[in-house]
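As recorded in Swiss-Prot, the features of this protein are as follows:
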- 209-269: domain 'KH' (DOMAIN)
- 335-428: domain 'HD' (DOMAIN)
- Gly229 to Ala: Decrease in hemolysin and DNase production and virulence in silkworm-infection model (MUTAGEN)
- Ile232 to Asn: Decrease in hemolysin and DNase production and virulence in silkworm-infection model (MUTAGEN)
- His338 to Ala: Decrease in phosphodiesterase activity, hemolysin production and virulence in silkworm-infection model (MUTAGEN)
- His367 to Ala: Decrease in phosphodiesterase activity, hemolysin production and virulence in silkworm-infection model (MUTAGEN)
- Asp368 to Ala: Decrease in phosphodiesterase activity, hemolysin production and virulence in silkworm-infection model (MUTAGEN)
- Asp423 to Ala: Decrease in phosphodiesterase activity, hemolysin and DNase production and virulence in silkworm-infection model (MUTAGEN)
Amino acid sequence: MNLLSLLLILLGIILGVVGGYVVARNLLLQKQSQARQTAEDIVNQAHKEADNIKKEKLLEAKEENQILREQTEAELRERRSELQRQETRLLQKEENLERKSDLLDKKDEILEQKESKIEEKQQQVDAKESSVQTLIMKHEQELERISGLTQEEAINEQLQRVEEELSQDIAVLVKEKEKEAKEKVDKTAKELLATAVQRLAADHTSESTVSVVNLPNDEMKGRIIGREGRNIRTLETLTGIDLIIDDTPEAVILSGFDPIRREIARTALVNLVSDGRIHPGRIEDMVEKARKEVDDIIREAGEQATFEVNAHNMHPDLVKIVGRLNYRTSYGQNVLKHSIEVAHLASMLAAELGEDETLAKRAGLLHDVGKAIDHEVEGSHVEIGVELAKKYGENETVINAIHSHHGDVEPTSIISILVAAADALSAARPGARKETLENYIRRLERLETLSESYDGVEKAFAIQAGREIRVIVSPEEIDDLKSYRLARDIKNQIEDELQYPGHIKVTVVRETRAVEYAK
């Protein structure tokens, strides 16, 4: 029983598997058939769509072909019509040329006829002229016989009489025209100068050769002098400026003709007073610091001046030299202010005459630039200024304005003439300059230059208003014996070459320093 059940179950399973396989196969075959049918439908549909697209493209191609054909035919028709028009114009031109040719032929015939007539008339004129010349000669001979003069003598006499009659009239006319021209030129020049001067409002204060440093109290005077005068001697030696400490309450006077040195000394002394530490080593540091500060001030003054007159693209070194003019005076007149004033005047005159205002300003600012270093370099301030302008690539017009503003060379441009006129205007106005101060400063500069010309001299300072020249020498080159000889030589040369009131004390300073650093 159990075996039969197992067999039946096994048979049922086998039949179930076989039946399932048959059913699954039938389903698979049915799906494959459906898939083939679907694929065939898709292919058929694709063929139909392809046929439709092909037909559409063929239609579009035919339409485009038709459009191109129509356009080509239209262009051909247009070209044919254009060719016909050109052919018509050419035919018309040919006809015109033929007509003109006929006209020219006719004119040639007429001209030939006229030329023949002119030749006939010319022959008649020549015959008449010959007869006239014969008559004239007869008349001249008759006149010479009657007057007793030849033809040339008669002509010369007549010309001389006419010349005498006209010479006086011509002289009067020329004189009147010259007078009118001079009056017109003078009037125009006065109007130009008056206009320029009225447009410029410049103030001026005469430069001084002293500076005053205020002190917090009179005890500070003793600290400035130092033990046995060491501090004041160090400061005077380093700066070349006299320190005058007198009864003036809470003030020290700095005296010196070189404004740059005086400003360095003033700045150093102000810093020392503020710091409170005053001894030779500190003085040296402060003097060096003051030199740098004054250099910055000089550079800023140059930049401000160039900006004020619109002188752009100037070399930085030349700008700094322009700034040095702020510490230079000419007959008591500040040279930088004078240069700016000349620049403005030259610009105004140039504007009235239609010249380049910017170039006139630049030339006016630089016309006295040589004065900034004329006490350091040999030569006149004009020669030095020309060399500086060439060195720093200035315009030829600017160089000529510098060279010609004192008449050393001929001006080559209107700008140069205007700068010279502006320079004269600035210098000649009342109160602008003082002759005495300039002569005094030149005497001190000459005193220093003379002393520095000797070998072994490092620096020379004119102090005590020119009554003393202090000469700093190199201890390696000048010994104690040579220092006495040097003082005597300088004294002799001063007596031979300079004119001065009173006496001048010559002091030769020879200092040897031994410095070591403890580590």
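Including glycine, each Cβ sits where the backbone N, Cα and C put it.
Residues near Asp368 (mutagenesis position) in space but far in sequence (CB under 8 A, at least 6 apart, same chain), listed by position: Leu325, Ser330, Val335, His338, Ser339, Val342, His381, Gly385, Asp423. Of all the mutagenesis positions listed (His338, His367), His338 has the fewest other CB atoms within 10 A of its CB. Cα separation, Gly229 (mutagenesis position) to His367 (mutagenesis position), rounded: 44 Å.
DSSP assigns His367 (mutagenesis position) to coil, not to a helix or a strand. The 10 Å shell around the Cβ of Gly229 (mutagenesis position) contains 11 further Cβ atoms across the protein chains shown. The two recorded residues, Ile232 (mutagenesis position) and His367 (mutagenesis position), show a Cα separation of 39 Å. For the mutagenesis positions Ile232, Asp423, the greatest number of Cβ atoms within 10 Å around a candidate Cβ is found at Asp423. DSSP assignment over the domain 'HD' (335-428) gives 68 helix, 0 strand, 26 coil.
Residues in the domain 'KH' (209-269) partition by DSSP class (helix H, G, I; strand E, B; coil) as 31 helix, 13 strand, 17 coil.
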